[in-house]
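Some notes on the structure that comes next.
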Amino acid sequence: MSKGFTFEKNLPHQKAGVDAVMNVFVSATSHQEDNVSIRLLVNPELRLTEQQYYKNIKKVQELNGIEHVKNNYDARSNVIDVSMETGTGKTYTYTKTIFDLNKSFGINKFIIIVPTLSIKAGTVNFLKSDALKEHFRDDYEREIKTYVVESQKNAGKSTKSYMPQAIHDFVEASNFNKKYIHVLVINTGMIHSKNLNSTYDVGLLDNHFDSPFSALGAVKPFIIIDEPHKFPTGKKTWENIEKFNAQYIIRYGATFSEGYKNLVYRLTAVDAFNEDLVKGIDAYIEDIVGDGDANLKFIKSDGEEVTFELNENNKKTLFKLTKGESLSKTHSAIHDLTLDALGKNTVVLSNGIELKIGCSINPYSYDQTLADSMMRKAIKEHFKLEKEFLTQRPRIKPLTLFFIDDIEGYRDGNNIAGSLKAKFEEYVLAEANELLKIEKDEFYSNYLEKTVKDISSVHGGYFSKDNSDKDDKIEKEINEILHDKELLLSLDNPRRFIFSKWTLREGWDNPNVFQICKLRSSGSTTSKLQEVGRGLRLPVNEYMCRVKDRNFTLKYYVDFTEKDFVDSLVKEVNESSFKERVPSKFTQELKEQIRAQYPELSSRALMNELFNDEIIDDNDNFKDSDAYSRLKSKYPAAFPIGVKPGKIKKATDGKRRTKMRVGKFSELKELWELINQKAVIEYKINSENEFLSIFKSFMLEETERFTKSGVHTRIDKIYIHNDMAMSKSIVSDDDDFAKLNTMSYREFLDNLSQTIFVKHDTLHKVFCDIKDTINITEYLNIQTIRKIKSGFSKYLLNNSFNKFSLGYNLISGSIHPTKFTNADGKPLDEVLSSDLGVLQDNSKAPLDTYLFEEVFYDSELERRNITDREIQSVVVFSKIPKNSIKIPVAGGYTYSPDFAYVVKTAEGDYLNFIIETKNVDSKDSLRLEEKKKIEHAQALFNQISQSVKVEFKTQFANDDIYQLIKSALP
């Protein structure tokens, strides 16, 4: 099990967010502090004229498709905005930005401001993690040193008052040691605290600054704000933030409730869902059939007594309650709900819901049967997920999050029959015992045994009152939930159910939350996106690597009072995206966008159509204000609107499935079973010497890949210029690079041998042979091993069939179940439509010979194959589901083709075709890796053809499937 998350470098959507901020500072100059005594303690000043600042922002906005309007920029503001949807990696993005600002301009002191303690805990854990240090160390040779502002305990009888320790250490930290970037993390509560708003006897920076605000302002910090909607301008918190005297404030969030200052990047919710950067969402809505149409309204209060009006079955009844009374007095369905506080216009219920006069609740949403049903359903679905994910390789550990208001029933319910905890454990035990009876997977069976043996170990909770609790067991739970994601995700740890009372609603998340169950309504106006945000991130596997090769879904359970949850969420997702900018001219970019989806249109034909339909004029300008709209209507596939269908849906909508034309499967059966045989790739390398030669060639061709481990001397010189002391760094030409290896040669060979499965002797001989070109003893580090592994895998792929040949061994054995068949080999009635394609065409029926009743596809070329031009000789054809057939290729990669065809010739013979679609003009447009993978597929099907004839063909954008098949017929 990995000890930390594996971060991915240069994910396009995160890199774009980093680049957007960095490009704001193009042409900026860095100026050192004039005061020599504190120069190494403060940031250099980044200078940029207002004109250049405006020019940079405008250019960045144009690059990122952001409308350059007054609401999106203010050249007089030092606030820069980066909008990224929940779950897409805001924290990573701003952390990488910190490293880049340090690398480019020497900015060394940053303040990260977060709204809540839970966000602060998550941020600090992220910044301090060993995995993050390792991830950035290769590229930046720096690491972040984190300072956390906590509430300060009474200093006792000391006669002098001292600045809070974290602030003292941060302000006084010297930039002389270039190893560190200094980051102070502070939450809203601390900004308002007495600790920050006091003056102290012992000041900072040579005792010039005796208050935290003045001392922090003196270091000229860059400020990062997380969740900007929690920091409205004009309010007290923002006034205090301005006291930090930041050079620039960079705000990162999904919600900007007051609008933007200088918006430079936006990754919308639509982008996140459509590009599969987050999970899709299924909402499980618990409906009450029959009764349930009741309304309990707060109608008045005198500050001592509250009046509620119950309206049920057209009958109205008044109830008077005082503080502490139970609302069960008003309706029999209500349990565990009391009146906690009351004023003349507002009351607060024990579950945290605040009601103003005129507001109401539905009593049935507090019915115990409803809550029990939701909990049972969530537990049952959890175990279904768990069985699927923990019996595959690599394994994924799913988590389920329950939001509750019955804290006593959970925390104190151990020995109380019928308590929330007792019922939960009863339901979990029942499911686990049932699964144990039939489970054959050894690992999962043992995992279930642990569950049954110690049921209390499978769940944990975090509630705000826990912060003052001294119970060791509770403290352990909180540490796992709040601070140690890796421990929570460990397969050695049976805890996978988490309970909270909305304390975790914002600022906390875990990538492996696959279910969120709201056993009580939150009573909050928080956006639906914020609510589901706890589980939107893509999951990680047992090795802490993000899994992105398939579609995942977050299951969200709500009661009938939120029956419009999905509609509201979809509306919010689409409304949160940009209003589209309407261009005035038909550009080359638009032309390419249309032709990518309609490749049958030549450039000339497209332009002629647009001119004839009076969409554009002779100069390619749109003819009128409606022309762009007509263009989108004419070519809809090129202009997708909003979030894709099915990304957010009710669970009752079912998983998207499409019906198979089962009668046709018998005609495809032989080919389907043939291509589902397992195959093992065989490298036809005749001797160890031949392999040695290949590995040696790789090392000689890829010498620039490797980075030496070592130390060199940098000389910082202080000199006088115009009566002012200055410094500059010099690297001497005579500097001897001091080798500093992180492992011995033997350790390096052992590690490399195990990583790339090559004998020690072979590696040693190669390194001896090439020592005059590259002396491997200067590169003995883990980065070299990683680069050899990734580089050699790609080298094997790119040089297959050239420097060595290969073949395939087919493994006999049962191939069922498959994506099309059950364990007995019988065809399924329906399959997941997402396995066939993410796009759907409802306007056309599939061809009669197609295996399925609906049209799902991934490209326009695929759609044409499925819907256009029936081919008389084709008996049956089908899309090959994603990841159902994985052809092994050199270097450890795999390859999956797109279509299977069975054709009957005029002579009555049957021919089989496997088609790979490539939406490019020709083979010349393919990357080398794609060409090589196609060669591998060709080799496999050539071998299969020795027993049953199978033709493998590649279809390019301009290829008609009819002509492609016809050309191969005898």
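Placed from the backbone N, Cα and C atoms, the Cβ positions cover glycine too.
So, quick note: what you're seeing has the original residues, none of the substitutions.
The Cβ neighbour count for R534 (mutagenesis position), using a 10 Å radius over every protein chain in view, is 25. Quoting Swiss-Prot on the mutagenesis of R534 to A: No DNA restriction, no ATPase activity, forms wild-type complex with Mod.
One entry in Swiss-Prot concerns the mutagenesis experiment P897 to A. Its note says: Wild-type DNA restriction. For P897 (mutagenesis position), the same-chain residues that are 6 or more apart in sequence and have a Cβ closer than 8 Å to its Cβ are I880, I885, I887, I914, I915, E916, A937, F952.
The DSSP secondary structure for D898 (mutagenesis position) is coil. Close to D898 (mutagenesis position) in the fold, though at least 6 residues off in sequence, lie E862, K879, I880, I915, E916, T917, each with a CB less than 8 Å from its CB. For the mutagenesis of D898 to A, Swiss-Prot gives this note: No DNA restriction, wild-type ATPase, forms wild-type complex with Mod. The structure shown keeps the original residue.
Here the residue is the original one, while Swiss-Prot reports the published mutagenesis E916 to A with the comment No DNA restriction, has some single-strand nicking activity, wild-type ATPase, forms wild-type complex with Mod.
Annotation for K918 (mutagenesis position): spatial neighbours L861, S925, L926, E930, T954, Q955, F956, A957, criterion Cβ-Cβ under 8 Å with sequence separation of six or more. While the structure shown retains the original residue, Swiss-Prot records the mutagenesis experiment K918 to A with this note: No DNA restriction, wild-type ATPase, forms wild-type complex with Mod.
E916 (mutagenesis position) is surrounded by 20 other CB atoms, counting those within 10 A of its CB over all protein chains shown. K918 (mutagenesis position) falls within a strand segment according to DSSP.
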